[in-house]
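Here is the structure we will look at, set down as structure tokens.
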Amino acid sequence: LDYRWMPYKRISTNLKKALIASEDARFAGHGGFDWGGIQNAIRRNRNSGKVKAGGSTISQQLAKNLFLNESRSYIRKGEEAAITAMMEAVTDKDRIFELYLNSIEWHYGVFGAEAASRYFYQIPAAKLTKQQAAKLTARVPAPLYYADHPKSKRLRNKTNIVLRR
């Protein structure tokens with residue numbers, strides 16, 4: 001288990017930009033819920049007949065990561081919404097982002113951006129290049145899948161998508 005806390009001010013600008021672009025482009029302007037993103041996810045899921053898109057914001061992901069489990073149910077989504085609303089009411093965006101970045105798993109037992117940066121690149125997270133930040137960010141939706149498939153075409157494609165945003 002590797003975990004190292006990184007204060008918001010010391011987080012790489014490249015990583016901040018990559019994560020916002022990839023996970024929640026409207027993060028700074030919403031109150032915890034991206035209604036347009038949720039509508040798009042519902043539409044994509046309905047059209048495909050499967051759950052392919054989540055529509056969760058960084059705030060919602062943080063609520064789930066800190067307080068809930070991975071189950072996919074309406075009850076869990078309701079709990080996530082309530083926790084997200086409470087967090088957004090009492091916590092500023094920088095702190096939410098800091099908590100999120102320090103709580104997500106990037107690889108088996110590797111938690112937080114600092115630990116991930118040192119694990120994958122042997123450098124502090126503050127020194128991540130744009131390419132390195134994009135590749136780390138590409139892992140966020142499925143870190144354990146990419147742990148088992150580090151050279152997958154999916155990871156390369158996702159990295160390129162993050163770089164273009």
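Every residue gets a Cβ built from N, Cα and C, even glycine.
At each noted position, the model has the original residue.
Neighbour density for LYS9 (variant position): within 10 A of its CB lie 8 other CB atoms from the protein chains shown. Taken residue by residue with DSSP, LYS9 (variant position) is part of a helix. Record note (Swiss-Prot) on the natural variant LYS9 to Asn: In allele 1, allele 2, allele 4, allele 7, allele 8, allele 9, allele 10, allele 11, allele 12 and allele 16.
Among the natural variants that Swiss-Prot reports, ALA53 to Thr is described with the note: In allele 15.
Swiss-Prot lists THR129 to Ser among its natural variants, and the accompanying note reads: In allele 7, allele 8, allele 9, allele 10, allele 11 and allele 14. For THR129 (variant position), applying a Cβ distance below 8 Å and a minimum sequence separation of six or more within one chain yields ASN14. Under DSSP, THR129 (variant position) is assigned to coil, being neither helix nor strand in the three-state scheme.
For ARG139 to Cys, Swiss-Prot lists a natural variant annotated as follows: In allele 16. Secondary structure at ARG139 (variant position), as computed by DSSP, is helix. In sequence order, TRP106, HIS107, ALA116, TYR146, LEU155 make up the list of same-chain residues 6 or more apart from ARG139 (variant position) whose Cβ falls under 8 Å from its Cβ.
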